[in-house]
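Remarks on the structure that follows.
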Amino acid sequence: MQFKHFKLATLAAALAFSANSFADITVYNGQHKEAATAVAKAFEQETGIKVTLNSGKSEQLAGQLKEEGDKTPADVFYTEQTATFADLSEAGLLAPISEQTIQQTAQKGVPLAPKKDWIALSGRSRVVVYDHTKLSEKDMEKSVLDYATPKWKGKIGYVSTSGAFLEQVVALSKMKGDKVALNWLKGLKENGKLYAKNSVALQAVENGEVPAALINNYYWYNLAKEKGVENLKSRLYFVRHQDPGALVSYSGAAVLKASKNQAEAQKFVDFLASKKGQEALVAARAEYPLRADVVSPFNLEPYEKLEAPVVSATTAQDKEHAIKLIEEAGLK
């Protein structure tokens, strides 16, 4: 009897050791905190691996990772803009992601890492939010380029400091050329109203300060969920037909090559791309899941109906060039 109890105690100890044999991981998080917290909790429940989130702005965290190099305490970089991977990849700071994991979110138009060292996880669409008590869909332009004209002077808000805006400038430059991109930026400066954040621009439309603004879709969906669509003045307009104004930008994750917990870090990225991970993410924030078997509870415009332009993954050079155009236009 004592021998049987000894065997049971030994088995229990072994199982306890097995359950806790994974190391904790640290994630440098530039994704919106509620989304990152939701997926981190879901991952902890699924695996028992504890996740510590070090949250901040994606660009600042990417710069910190470059400074820290192989001494970084980070295991994973989770960002709201895949463009921030460009410098890190070029510097050789990212570890390869398995092809099996990458293929889980590989849809038409979704950027793929040239070195297969990061993965896109969710999308957000550029949209025009407008005050439906002052404007209707027939007043909306067919191209985002037309909002930077005297017709819209004092009537269009924009946020030049957001990562999605930078991505839109990159797309404009690639699709239409530098001259068109620069003229658009100068037109916005001349005719538009500058706001510090997308949420502030949205609220300006709600408050009647400006009749329309260029923002990301999820800000409106989150506000609609909170207050009810019937209580909002604002509505969304989707530009579509592969116009730069229909751009979809993507969040993503990468494993740091310097991570001492490679297995756990890779497991976390695998989870983010899995059905359970995607469900946790899109339940917390109105972003587009990149898996066909996951549906957002926010009643989003169907991903395939966005008609977003297909633009190659942003490189470090693309980013630098877009920043120069923004600066040349006097927006920074």
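Numbers run from 1 along the shown chain.
The backbone N, Cα and C atoms fix where each Cβ goes, and this holds for glycine too.
Don't expect the noted substitutions in this model, because it carries the original residues.
For the recorded site, His32 (Fe cation binding site), the DSSP three-state label reads coil. The Cβ of His32 (Fe cation binding site) lies under 8 Å from the Cβ of Glu80, Arg285, each of these being in the same chain and 6 or more residues away along the sequence. The Fe cation binding site annotation in Swiss-Prot covers His32, Glu80, Tyr218, Tyr219.
If you take the C-beta of Asp24 (variant position) and look for same-chain residues 6 or more apart in sequence within under 8 angstroms, you find Ile49, Lys50, Val51, Thr52, Asn261, Glu264. A coil conformation is recorded for Asp24 (variant position) in the three-state DSSP classification, outside any helix or strand. Here Swiss-Prot describes Asp24 to Ala as a natural variant; the accompanying note says: In strain: PAK12085 and SB33.
Using a 10 Å radius centred on the Cβ of Thr37 (variant position) and all shown protein chains, the other Cβ atoms total 17. In the three-state DSSP reading, Thr37 (variant position) counts as helix. Here the residue is the original one, while Swiss-Prot reports the natural variant Thr37 to Val with the comment In strain: PAK12085 and SB33.
Quoted from Swiss-Prot, the note on natural variant Thr37 to Ala is: In strain: TN106.
Annotation for Glu59 (variant position): spatial neighbours Gly30, Thr84, Gly163, criterion Cβ-Cβ under 8 Å with sequence separation of six or more. In Swiss-Prot, a natural variant is listed as Glu59 to Ala, annotated with the note In strain: TN106.
Sequence-distant neighbours of Gln103 (variant position) (same chain, 6+ apart, CB under 8 A from its CB) do not exist here. Looking at Swiss-Prot, the entry for natural variant Gln103 to Lys says: In strain: TN106.
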Coarse DSSP state, helix versus strand versus coil, of Glu80 (Fe cation binding site): coil
